[in-house]
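Written out below as structure tokens is the structure these notes cover.
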Amino acid sequence: MSTSKSSKVRIRNFIGRIFSPSDKDKDRDDEMKPSSSAMDISQPYNTVHRVHVGYDGQKFSGLPQPWMDILLRDISLADQKKDPNAVVTALKFYAQSMKENEKTKFMTTNSVFTNSDDDDVDVQLTGQVTEHLRNLQCSNGSATSPSTSVSASSSSARPLTNGNNHLSTASSTDTSLSLSERNNVPSPAPVPYSESAPQLKTFTGETPKLHPRSPFPPQPPVLPQRSKTASAVATTTTNPTTSNGAPPPVPGSKGPPVPPKPSHLKIASSTVSSGCSSPQQYSSARSVGNSLSNGSVVSTTSSDGDVQLSNKENSNDKSVGDKNGNTTTNKTTVEPPPPEEPPVRVRASHREKLSDSEVLNQLREIVNPSNPLGKYEMKKQIGVGASGTVFVANVAGSTDVVAVKRMAFKTQPKKEMLLTEIKVMKQYRHPNLVNYIESYLVDADDLWVVMDYLEGGNLTDVVVKTELDEGQIAAVLQECLKALHFLHRHSIVHRDIKSDNVLLGMNGEVKLTDMGFCAQIQPGSKRDTVVGTPYWMSPEILNKKQYNYKVDIWSLGIMALEMIDGEPPYLRETPLKAIYLIAQNGKPEIKQRDRLSSEFNNFLDKCLVVDPDQRADTTELLAHPFLKKAKPLSSLIPYIRAVREK
């Protein structure tokens, strides 16, 4: 037995020596190995961390911790269970609002002509919301960075079910990202808005008895900051930005390169989810297929220069009988001619953007070539923003007062859009719009844009501090509808109707301002960009559906509620909760319905229809019986003066 075991051991040792390298071989192999430093593996770069966010029927899971904090703070677990789809809509919408800090909107616009920048996100948030974004950092690094994108099924998709519905979140650790992009964290609740107004000369005439709005009960500081508009023109917007790129080439094609896809069709399709929105982006991601189906696969061989079809053969079969009566088949292969390359279907590209020099040349053709310093005398500064400063100015030789916006043209990020809006404002004039008067370009950089000036300030001050009756509300709505009817007739959608953008003159004039969100659409067509201010926003925009001019009608109805209650619905809620409530409830509650006339209630009902196809238009509303109650505009004068005196 021992002899057998020792024999087996010797055999194993012998076989091991045969198949094992000798020491010399090992030394030789070690010499051929590269140095350890050359084999070092570098650290990963441009990594993307994917997190799947789902809803298990009880709560959302997988959200980065900053988003979980904001979700639990603003929306209770009961509300999350009640309507998880509305929570998803609110998260996606709120995430997009973190795109970039709010910038001055005056004369910085989404072009009302065809422009690839129109599909970016332009939703306003309060200054406090965006200011906190710079100061908050995520403790979990890139994996839970608020640059995480939250994606879910669109509003038209199936309802969420347990375990089967996921959002796709991603965060990038690219070191080239700016701090503002890395630190877009959901912000704390905004602070209450101020009710202060600039002081004007004391009014000494007899003022009729007013109905001041009763003070609000003490509330936690959750109100967004309203803009302080001392005059007509200083308002704000975010400047949209887009990235350009080209679709992948068609496989097997040697044709001309496909031109870049228009940016309003281009997306970052890094996930298979139906959308991909992030705190850095305020636009919905739409899946666009870039590949073309060519039927059969074509392979080429370079040895003989012949082209062969990989899935098709043309052959002639010939049957030949042999001596034994068996039949053999000889296949004679006929080489087909080279296949014709399928034509590449190219989308019609938009016109190329103008260069800065071309914009400057066109601007010189529009502006007044003379020197404005001899015509306008600057009196005081009434507004300042990222794009420029607004002044009140007197016109030399007259008593006219105008608003002058002065901008450093060379530093404007969207020069062509600025040029386009000047062209549009010059073309479309109406008594109920804050109209463009003229413009100047001094030393090829100092751009002056002269506009109407309304000393009465905006409607917000009046509706917050006083209480208008139905006749006065009808008068304001009638003037706004005249302006909207004019814009809609020219296929222009305002997209940001609210009391902040309605300016009042000391003689009772009512004018719409802030054309920064305007967009021109072809008759019958719709848009799907997300723009406006959330509290006044229509459900179809919030749910990122296609929309048309009916969005202005919804916002007008919300502004009517604002004149009744002193604030729009959900203003006391945090932005995320407000978006959730709009998505869940649709039509807001009319708190004082019992106190309103039947005509006013019917007017509100026609404006606040969730289905835009059933919503009234300007023609129908201008003929509505409620507007027959409109008082003369002079009835607004005592209220405007009283507010300006405080």
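Glycine is no exception: its Cβ is also placed from the backbone N, Cα and C atoms.
Original residues only.
Features of the protein shown, as given by Swiss-Prot:
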- 41-54: domain 'CRIB' (DOMAIN)
- 376-627: domain 'Protein kinase' (DOMAIN)
- ILE382, GLY383, VAL384, GLY385, ALA386, SER387, GLY388, THR389, VAL390, LYS405: ATP binding site (BINDING)
- LYS405 to Arg: Probable loss of activity. Partial sensitivity to the heavy metal Cu(2+) and loss of kgb-1 phosphorylation upon Cu(2+) treatment. Does not affect interaction with mlk-1 (MUTAGEN)
- ASP496: active site, proton acceptor (ACT_SITE)
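What Swiss-Prot annotates, mapped onto the structure for a quick look.
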residue: ILE382; record: ATP binding site; DSSP (3 states): strand
residue: GLY388; record: ATP binding site; DSSP (3 states): coil
residue: LYS405; record: mutagenesis position; DSSP (3 states): strand
residue: ASP496; record: active site, proton acceptor; DSSP (3 states): coil
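In this view, the densest Cβ surroundings among the recorded positions ILE382, VAL384, VAL390, LYS405 belong to VAL390, judged by other Cβ atoms lying within 10 Å. In this structure the C-alpha atoms belonging to VAL390 (ATP binding site) and ASP496 (active site, proton acceptor) are separated by 21 Å. Between the CA atoms of ILE382 (ATP binding site) and LYS405 (mutagenesis position) there is a gap of 10 Å, rounded to the nearest whole number. Here the C-alpha separation of the residue listed as 'active site, proton acceptor' and VAL384 (ATP binding site) works out to 20 Å. Neighbour counts of Cβ atoms within 10 Å were compared across the recorded positions GLY388, ASP496; the minimum falls on GLY388.
The two recorded residues, VAL384 (ATP binding site) and LYS405 (mutagenesis position), show a Cα separation of 9 Å. Cα to Cα, GLY388 (ATP binding site) and LYS405 (mutagenesis position) are separated by 7 Å.
In this model, the domain 'Protein kinase' (376-627) carries an average pLDDT of 85.
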